[in-house]
Amino acid sequence: MTPSTIQTASPFRLASAGEISEVQGILRTAGLLGPEKRIAYLGVLDPARGAGSEAEDRRFRVFIHDVSGARPQEVTVSVTNGTVISAVELDTAATGELPVLEEEFEVVEQLLATDERWLKALAARNLDVSKVRVAPLSAGVFEYAEERGRRILRGLAFVQDFPEDSAWAHPVDGLVAYVDVVSKEVTRVIDTGVFPVPAEHGNYTDPELTGPLRTTQKPISITQPEGPSFTVTGGNHIEWEKWSLDVGFDVREGVVLHNIAFRDGDRLRPIINRASIAEMVVPYGDPSPIRSWQNYFDTGEYLVGQYANSLELGCDCLGDITYLSPVISDAFGNPREIRNGICMHEEDWGILAKHSDLWSGINYTRRNRRMVISFFTTIGNYDYGFYWYLYLDGTIEFEAKATGVVFTSAFPEGGSDNISQLAPGLGAPFHQHIFSARLDMAIDGFTNRVEEEDVVRQTMGPGNERGNAFSRKRTVLTRESEAVREADARTGRTWIISNPESKNRLNEPVGYKLHAHNQPTLLADPGSSIARRAAFATKDLWVTRYADDERYPTGDFVNQHSGGAGLPSYIAQDRDIDGQDIVVWHTFGLTHFPRVEDWPIMPVDTVGFKLRPEGFFDRSPVLDVPANPSQSGSHCHG
């Protein structure tokens, strides 16, 4: 395990505790922080395009909520100069609300514990109020005119029989409450009738469920006697097997990768300027009036980085691990370290290349390895792993790992078209997990374009008498209006991001190819609220011209925003994207019909995408990878 010390050389360094304290002090001095104020977001602003570190102005962006009901503010602070650069009041009825605060979770449960309508509904179900837990959930935007401009959370109830009990096993169905967390008012309680509360417990560490633990697993020991092959300098700058990058962390997006480049001979060649998972939404497919509003933007409404786990060696990460411990702000502007929040290691990844040639007699084998940069976050019932992989051959991959406990409901006696049955009387509504990767591309610089590639079956006839021929079709996407695209597994559709001004030795533009997983996009009706609010999730690919203030696919303020912000507003400008400074936004996700095997705790399910070199190099970039020593002491074929 290698410790990392955060230094202050790079403009892409992680935020330090000292800097966050400085921001807090600047805000207090300016009268922007006080007893009624809460920080809903605080993050480092990326340096402006082309800005050098010698002229750096270290700036932070801050969203400030007022619990008394005064208008929130978006503030920009310069730590370098010790000043507030701007402070803008927000009309939340138009802009949307700031992200959900953790203290508001408690507000919902406390208010409902004394609400007569809520207590009456619990009494009708013969439930002990002291055992009822409430999941406070982002509200979305629906037909309730009275909610406009109000900060609303909705609450669903679960029974927790004892402190260690998994309350998700005991949903209280037919009941939901709407709460204004600013005015401290329960605005609605909807009770559609009593459903039996599932009684069977879901305590996944209880011997009653686990049975005798396995004794068949032998130890797997991963060691690197000489240490890992990567180096960490300046606190977060990584060099590994010709790769160079800066690892950042944002309380909203989690891990952010900056300045991803590959050393090709004596050139350090840029590939991606900034890569992040800029949004994730979990839309549910149950039309019941109790749950038809369930659509959570885990990134924009809850902030995935805020709930990042402290990772443990041998549990979350295995091998020779280097950790980074990012520092974020709490709601009062105090620095909070997420100890070992980012895990970095390299791992063997099977065969890289192999051939046994009958003519030359050469037997060739090279082993692959990859660099892994990851973090895990817990958002309510679900846990998500965000894993970035770099490979020896220049491939970049992202993988999301979904696990945790599925969100539960009662299972209707007559069955359901929208809910799976997990256990007697226990259901789990169908849902999706949809992510948006924001890829600020820089293939050999910022002059880039995107081509869509499809396989084409050639018709049998003259020139193709045996009907065996197939080809490919490439279409250049020239404007933003043309670059809102759908994946197509039938044609093997991919997208090539290239630099028309940089050529390989065959005089072809250098590029990278984006390979999608070809899972369904948003399944909600196009006229639905969630289709307006999560427009990014309706298409697999969006390409926009780069702009400093276009950071998120759903816009800056997602919570209770009615829709239209983010990508729809960006592409409305219909800018030229052919040979320009562009951003590629890739939508990918899981469609989850929960299985009985997903209960009481869900084994990991995965989804992601790959970027592979497409003419970026002049030949295979792994010819210089040496053969591994074999177990017998000699070297593998080669």
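Each residue, glycine too, has its Cβ placed from N, Cα and C.
Source: prediction; values computed, not measured.
Swiss-Prot lists 296-307, 379-384 with the feature substrate binding site. The number of other CB atoms found within 10 A of the CB of Tyr302 (substrate binding site), across every protein chain shown, is 23. For the recorded site, Tyr302 (substrate binding site), the DSSP three-state label reads helix.
Swiss-Prot lists Asp298 with the feature active site, proton acceptor, giving similarity to another entry as the kind of evidence. Proximity of Asp298 (active site, proton acceptor) to non-local residues of its own chain (separation of 6 or more, Cβ distance below 8 Å) is seen for Met280, Val281, Val282, Val304, Ile379, Tyr382, Tyr384, given in sequence order.
The Cβ neighbour count for Tyr382 (mutagenesis position), using a 10 Å radius and every protein chain shown, is 20. Here Swiss-Prot notes a mutagenesis experiment, Tyr382 to Phe, with the remark: Loss of activity.
The secondary structure of Tyr382 (mutagenesis position), as reduced to three states from DSSP, is extended strand. What Swiss-Prot lists as active site, schiff-base intermediate with substrate is Tyr382, and the listing cites similarity to another entry.
Spatially close to His592 (Cu cation binding site) yet at least six residues away along the chain are Ala402, Val406, Phe430, His431, Gln432, His433, Asp605, judged by Cβ distances under 8 angstroms. Under the heading Cu cation binding site, Swiss-Prot lists His431, His433, His592, citing experimental evidence as support.
Around the Cβ of Tyr296 (substrate binding site), the same chain contributes Leu137, Ser138, Val281, Val282, Tyr302, Ile379, Gly380, each under 8 angstroms and 6 or more positions distant in sequence.
Annotated Cu cation site His431, His433, His592; additional same-chain residues within 8 Å of its Cβ mean position, judged by their own Cβ, are Val282, Tyr284, Ala402, Phe430, Gln432, Gly589, Leu590, Thr591. Cβ neighbours within 10 Å of Gly305 (substrate binding site), excluding its own Cβ and spanning all shown chains: 24.
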